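Take a look at the structure below.
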Amino acid sequence: MEPELTVPPLFSPIRQAIHPKHADIDVQTAAWAETFRIGSEELRGKLVTQDIGTFSARILPEGREEVVSLLADFILWLFGVDDGHCEEGELGHRPGDLAGLLHRLIRVAQNPEAPMMQDDPLAAGLRDLRMRVDRFGTAGQTARWVDALREYFFSVVWEAAHRRAGTVPDLNDYTLMRLYDGATSVVLPMLEMGHGYELQPYERDRTAVRAVAEMASFIITWDNDIFSYHKERRGSGYYLNALRVLEQERGLTPAQALDAAISQRDRVMCLFTTVSEQLAEQGSPQLRQYLHSLRCFIRGAQDWGISSVRYTTPDDPANMPSVFTDVPTDDSTEPLDIPAVSWWWDLLAEDARSVRRQVPAQRSA
């Protein structure tokens, strides 16, 4: 048996923060899960011990308490879908049937009054979530939330096809899949709701703003893969993970794959920091708040990842760090060799050109 991997402290230049009502929110989310009977009794019993309310409180440390609670319930609901149907349920091996279920759930999210799936706990929970999204968000934010949920569902069906076939995608396909099946993009509208504003399309749809949101998703999901590798590798079922993809594609040992994954996420973290700081200098107060929330999302996922029993697995402890470092292992400005995301680094050249255009030409004597 190969020696157990030890995850070193990961690079994080972002400060830790948490909502002061985190303990109350965690209790409320556990009660919400019981009220709507999310997942099987066994799964629900696990989810309510995983500090999901605390995770939400780390994502929105200064947000409206009602939205922090909404986000916590939504994250738990997502785990009810992912753990209950995709990862551990039979539908996770039947992509066609899984697509049918998820398509029906999307209809419930779009039109909660539709008389369908009325005895389904996940549908009931989703109806409650949709009503609360309507209460705290605008019509545009609600529409983007539903659209992002569809993206998430689409990606987990793709993953289910690999699970059924027992195949591992290449790194580019895995990266593209992971940007969505980590359910990070579906959280983004709630970052705005949590602070009572709506980022306007002229800023939200800018290439650079979209890119930093994708970078945040990459960092969060790569970190999740690093933290969950111990649990997933020790399990008996099929699993997809960045380390496994790197092992297969590049012929690496688990230790080498861990080093490669850390290098990749460090390089993206450095790029995220540079581009988000540039955007903050020229953006509206709403954009600056959005960028701050992306940072909180990244750091919140990190702090939750090294502390939740979901990943520390006390019965079979993982060798996880208890702190983070402010020194990256890789601060190169060269693009990652992943076509789906290599264009992110084009933003550095675009910013340099923008700076040159702003510098007045020197007149000759």
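Backbone N, Cα and C define each Cβ position, glycine as well.
With a cut-off of 8 Å between CB atoms and residues at least 6 apart in sequence, the same chain places Ala72, Ile75, Gly300, Ala301, Trp304, Ser308 near Phe55 (mutagenesis position), listed in sequence order. The secondary structure of Phe55 (mutagenesis position), as reduced to three states from DSSP, is helical. What Swiss-Prot notes for the published mutagenesis of Phe55 to Leu, Trp or Tyr is this: Drastically alters the product spectra compared to the wild-type, comprising linear terpenoids in addition to selina-4(15),7(11)-diene and germacrene B. Yields only a small amount of selina-4(15),7(11)-diene along with a considerable increase of germacrene B.
Phe79 to Leu, Trp or Tyr appears in Swiss-Prot as a published mutagenesis result, with the remark: Drastically alters the product spectra compared to the wild-type, comprising linear terpenoids in addition to selina-4(15),7(11)-diene and germacrene B. Yields only a small amount of selina-4(15),7(11)-diene along with a considerable increase of germacrene B. Every protein chain considered, the tally of other Cβ atoms within 10 Å of the Cβ of Phe79 (mutagenesis position) stands at 22.
Under the heading Mg(2+) 1 binding site, Swiss-Prot lists Asp82, Glu87. Mapped onto three states, the DSSP output places Glu87 (Mg(2+) 1 binding site) in helix.
Around Asp83 (mutagenesis position), the same-chain residues at least 6 positions away in sequence with a Cβ under 8 Å from its Cβ are Gly39, Leu43, Lys46, Leu47. Quoted from Swiss-Prot, the note on the mutagenesis of Asp83 to Glu or Asn is: Drastically alters the product spectra compared to the wild-type, comprising linear terpenoids in addition to germacrene B. Unable to produce selina-4(15),7(11)-diene.
Contacts of Glu87 (Mg(2+) 1 binding site) defined by a Cβ separation under 8 A and a same-chain sequence distance of 6+ are given as Gly237, in order along the sequence. Under the heading Mg(2+) 2 binding site, Swiss-Prot lists Glu87.
Within the same chain, residues at least 6 positions away in sequence whose Cβ sits under 8 Å from that of Glu159 (mutagenesis position) are Cys86, Met177, Asp181, Leu240. Record note (Swiss-Prot), mutagenesis Glu159 to Asp or Gln: Drastically alters the product spectra compared to the wild-type, comprising linear terpenoids in addition to germacrene B. Unable to produce selina-4(15),7(11)-diene. The unchanged residue is displayed.
Arg178 (mutagenesis position) counts 25 other C-beta atoms within 10 Å of its own C-beta, drawing on all protein chains shown. In Swiss-Prot, the entry for mutagenesis Arg178 to Lys, Asn or Gln states: Lack of cyclase activity. The structure shown retains the original residue.
The substrate binding site annotation in Swiss-Prot covers Arg178, Lys231, Arg310, Tyr311. Under a cutoff of 8 A between CB atoms, and with a sequence separation of 6+ in the same chain, the neighbours of Arg310 (substrate binding site) are Lys46, Gln50, Ser228, Lys231.
Swiss-Prot documents Gly182 to Ala as a published mutagenesis change and attaches the note Drastically alters the product spectra compared to the wild-type, comprising linear terpenoids in addition to selina-4(15),7(11)-diene and germacrene B. Yields only a small amount of selina-4(15),7(11)-diene along with a considerable increase of germacrene B. In three-state terms derived from DSSP, Gly182 (mutagenesis position) belongs to neither a helical nor a strand segment and is classed as coil.
Quoted from Swiss-Prot, the note attached to the mutagenesis of Gly182 to Pro or Val states: Lack of cyclase activity.
One entry in Swiss-Prot concerns the mutagenesis experiment Ala183 to Phe or Val. Its note says: Lack of cyclase activity. Cβ neighbours of Ala183 (mutagenesis position) (same chain, under 8 Å, six or more residues apart in sequence): Ile75, Leu78, Asp82, Tyr152.
The Mg(2+) 3 binding site annotation in Swiss-Prot covers Asn224, Ser228, Glu232. Around the Cβ of Glu232 (Mg(2+) 3 binding site), the same chain contributes Tyr239, Asn241, each under 8 angstroms and 6 or more positions distant in sequence.
Figure note: comparing Cβ neighbours within 10 Å for the binding-site residues Asn224, Ser228, the maximum is reached by Asn224. Put simply, of the recorded positions Arg178, Gly182, Asn224, Tyr311, the one whose Cα is nearest the Cα of Phe79 (mutagenesis position) is Gly182. In sequence order, Phe227, Ser228, His230, Lys231, Gly305, Ala318, Met320 make up the list of same-chain residues 6 or more apart from Tyr311 (substrate binding site) whose Cβ falls under 8 Å from its Cβ. The two recorded residues, Arg178 (mutagenesis position) and Asn224 (Mg(2+) 3 binding site), show a Cα separation of 11 Å. Note: the CA-CA distance between Gly182 (mutagenesis position) and Asn224 (Mg(2+) 3 binding site) rounds to 9 Å. Neighbour counts were taken at the CB atom with a 10 A radius for the recorded positions Asp82, Gly182, Lys231; the maximum falls on Gly182. Of the chain residues outside the Mg(2+) 3 site list Asn224, Ser228, Glu232, Asp225, Ile226, Phe227, Tyr229, Lys231, Tyr239, Asn241, Tyr311 have their Cβ within 8 Å of the site's Cβ mean position.
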